[in-house]
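A.B. asks: Below, the features straight out of Swiss-Prot:
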type	residues	note
BINDING	13-19, ARG38, LYS44, 64-65, 84-86, TYR157, LYS161, 184-187, SER199	NADP(+) binding site
MUTAGEN	CYS150 to Ala or Ser	Increased activity
MUTAGEN	CYS158 to Ala	Increased activity
MUTAGEN	CYS158 to Ser	Reduced activity
ACT_SITE	LYS161	active site, proton donor
Amino acid sequence: MRSVSGQVVCVTGAGGFIASWLVKILLEKGYTVRGTVRNPDDPKNGHLRELEGAKERLTLCKADLLDYQSLREAINGCDGVFHTASPVTDDPEQMVEPAVIGTKNVINAAAEANVRRVVFTSSIGAVYMDPNRDPETVVDETCWSDPDFCKNTKNWYCYGKMVAEQAAWEEAKEKGVDLVVINPVLVQGPLLQTTVNASVLHILKYLTGSAKTYANSVQAYVDVKDVALAHILLYETPEASGRYLCAESVLHRGDVVEILSKFFPEYPIPTKCSDVTKPRVKPYKFSNQKLKDLGLEFTPVKQCLYETVKSLQEKGHLPIPTQKDEPIIRIQP
């Protein structure tokens, strides 16, 4: 492996929530980065150009996942590829085919460029969606979502991520590409980009009053900085292989709103569950041991949620209360 300072890596979908942090940390570590975006001149990618080291070592390449030639040009000459780009939608036509074809195109372009490794950003959606799994089963890298269940419930995002990951494994095996996959859960944390992405919107709606109640359901969370660091760890660790579940905690939505209301009592955070007739859903068990074994230390979920809200305030997506002192944070693990 060449020294980091000599390495050129490609990050697809560089303007995204996870990818922006990935680009930031790669630049800080001394990598030269090629980031693919649909339009390098779009103001929404301006935050990337402002990153430390961007002027010297970041190139934004115009590319589309469905345009093989554009990907080929971006990846040619790279040592590694981080494939984070993906549609985020429950429209089957916009999700499934672009995710699968785009992933195959990236793997093929990586094979042609003879890159050292591809790190593919999959999702918990490719792992968790299985109604027949025993509640006591520990969710880990051996688990896969049930495709029929995803289709029948019209959960096209999870279905698309699952079939895209399967396509990545098949294509990588056929083309001889060293592929490692990361499966993050719902990603929270500070925003680098100017827009609010879908995962952070999940928290924002609890603070703006648009959500009057919280669901009787559970959600797994992880900090965006940890996800970015995990990508780099999987790229830099020669013995890394297979899939890696990236999760810090599983919380009931009631626990989430309780944490938020303690930190930010000035916001109209819901206090009632939308479903009081059924028993409270219990958090599922999961294992993040594979990433811990590589040395990743996870940010506690309370700290992550606090930093998410502070970022939403700083970016102007959430009004900042004026008549309140800053809370003293005592974050318990």
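Keep in mind that glycine also has a Cβ here, set from the backbone N, Cα and C atoms.
Original residues only.
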A.B. asks: Is LEU186 (NADP(+) binding site) helix, strand or coil when read with DSSP?
C.D. replies: strand
A.B. asks: Could you state the whole-number distance in Å separating the C-alpha atoms of ASP64 (NADP(+) binding site) and CYS158 (mutagenesis position)?
C.D. replies: 22
A.B. asks: Between LYS161 (NADP(+) binding site) and CYS150 (mutagenesis position), find the distance joining the two CA atoms and give it rounded to the nearest Å.
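C.D. replies: That separation, Cα to Cα, works out to 11 Å.
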A.B. asks: When you measure from the Cβ of ALA19 (NADP(+) binding site), which residues in the chain that are at least 6 apart have a Cβ under 8 Å away?
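C.D. replies: Expected: VAL11, THR12, GLY13, GLY35, PHE82, THR84, ALA85.
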A.B. asks: Tell me which residues of the chain lie with their Cβ under 8 angstroms from that of CYS150 (mutagenesis position), as long as they are six or more apart in sequence?
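C.D. replies: In sequence order, MET129, TRP156, CYS158, TYR159, MET162 meet the Cβ cut-off.
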A.B. asks: Count the other Cβ atoms sitting within 10 Å of the Cβ of GLY13 (NADP(+) binding site), across every protein chain shown.
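C.D. replies: If we count other Cβ atoms within 10 Å of GLY13 (NADP(+) binding site), we arrive at 24.
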A.B. asks: Tell me, by DSSP, whether ALA85 (NADP(+) binding site) is helix, strand or coil?
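C.D. replies: The residue in question, ALA85 (NADP(+) binding site), is coil (DSSP, three-state).
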